[in-house]
Amino acid sequence: MKFLDQEKRRQLLNERHSCKMFDSHYEFSSTELEEIAEIARLSPSSYNTQPWHFVMVTDKDLKKQIAAHSYFNEEMIKSASALMVVCSLRPSELLPHGHYMQNLYPESYKVRVIPSFAQMLGVRFNHSMQRLESYILEQCYIAVGQICMGVSLMGLDSCIIGGFDPLKVGEVLEERINKPKIACLIALGKRVAEASQKSRKSKVDAITWL
């Protein structure tokens, strides 16, 4: 297995940015779309619960309909080559003895994980569905981070979008997906302009070494 050297890693980390406008003429190849989908599928999650479903939108008309409910992100979404809709599972779907959890793991893994997960729901969340919902969203955002970094490694660009009306976007998608619960959107494509200089806290302000 080959790894990038330190200089290349740092370069990629600095070049990754939230792209605000994409090349509207750029079209993903089927290979690129499959690779992005696989990056998403392989994302890590607590207890390997994978409490998500990813919807890849490449249809221009459908993108336009979703963009209409994304406030100030409309033009950016319309310019993107694809839009990934990150849907979260509902808390009821993650209950230990429910259909989803009982069919998620191989049997040898399930007998170890399910009791531990059930205990965690009691000890950490006090069986609160609201806390479980927050936990599910946390897992989705872990996947979002992996997707955006993975896309950058492909030489492509992304922008995480939280500014949208989830109910309206859900209505657009409902004809194709059964009652989606949307965590966030990710616009994907190729930048049209170079990124501005990255602005971050200094190491002193961002990191404490103990």
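For all residues, glycine too, the Cβ spot is worked out from N, Cα and C.
Counting every protein chain shown, 23 other Cβ atoms lie within 10 Å of the Cβ of Val151 (NADP(+) binding site). What Swiss-Prot records for Gly150, Val151, Ser152, Leu153, Met154, Gly155 is NADP(+) binding site.
Spatially close to Thr49 (mutagenesis position) yet at least six residues away along the chain are Leu94, Met101, Leu104, Phe117, Ile136, Gln139, judged by Cβ distances under 8 angstroms. Among the mutagenesis experiments that Swiss-Prot reports, Thr49 to Lys is described with the note: Loss of function and acquisition of resistance to metronidazole.
For the naturally occurring variant Ile36 to Val, Swiss-Prot gives the following note: In strain: ATCC 43504 / NCTC 11637 / JCM 7653 / RPH 13487; resistant to metronidazole. All protein chains included, Ile36 (variant position) registers 23 other Cβ atoms within 10 Å of its own Cβ.
Non-local contacts of His53 (variant position) by the CB criterion (under 8 A, 6+ apart in sequence, same chain) comprise Cys87, Leu89, Pro180. Looking at Swiss-Prot, you'll find the natural variant His53 to Arg noted as follows: In strain: ATCC 49503.
The note that Swiss-Prot attaches to the natural variant Met56 to Ile is: In strain: ATCC 43504 / NCTC 11637 / JCM 7653 / RPH 13487; resistant to metronidazole. Under the DSSP three-state reduction, Met56 (variant position) is assigned to strand.
Residues near Asp59 (variant position) in space but far in sequence (CB under 8 A, at least 6 apart, same chain): none are found. Swiss-Prot lists Asp59 to Asn among its natural variants, and the accompanying note reads: In strain: HP500, 69A, ATCC 43504 / NCTC 11637 / JCM 7653 / RPH 13487; resistant to metronidazole and ATCC 49503 / 60190.
One natural variant catalogued in Swiss-Prot, Ala68 to Val, is accompanied by this note: In strain: HP500. Listed in sequence order, Glu74 are the same-chain residues six or more apart from Ala68 (variant position) with CB atoms under 8 A from its CB.
Here the residue is the original one, but Swiss-Prot notes a natural variant at this spot, His97 to Thr: In strain: 69A. According to its DSSP assignment, His97 (variant position) is coil.
Swiss-Prot documents Gly98 to Ser as a naturally occurring variant and attaches the note In strain: ATCC 49503 / 60190.
Pro106 (variant position) counts 8 other C-beta atoms within 10 Å of its own C-beta, drawing on all protein chains shown. In this structure, Pro106 (variant position) belongs to neither helix nor strand by DSSP; it is coil. Swiss-Prot lists Pro106 to Ser among its natural variants, and the accompanying note reads: In strain: 69A.
When secondary structure is read from DSSP and collapsed to three states, Ala183 (variant position) falls in the strand class. A 10 Å cutoff on Cβ-Cβ distances gives Ala183 (variant position) a total of 23 other Cβ atoms nearby, all chains included. One natural variant catalogued in Swiss-Prot, Ala183 to Val, is accompanied by this note: In strain: ATCC 49503 / 60190.
Candidate binding-site residues: Val151, Ser152, Leu153. Nearest to His97 (variant position) by Cα distance: Val151.
Comparing the Cα of Gly150 (NADP(+) binding site) with the Cα of every entry in Ile36, Met56, Gly98, Pro106, Ala183, these being the variant positions, the smallest distance points to Ile36. Of Val151, Ser152, Leu153, Met154, Gly155, all annotated as binding-site residues, the residue with the shortest Cα distance to Ile36 (variant position) is Val151. Within the same chain, residues at least 6 positions away in sequence whose Cβ sits under 8 Å from that of Ser152 (NADP(+) binding site) are Leu12, Glu15, Arg16, Ser158.
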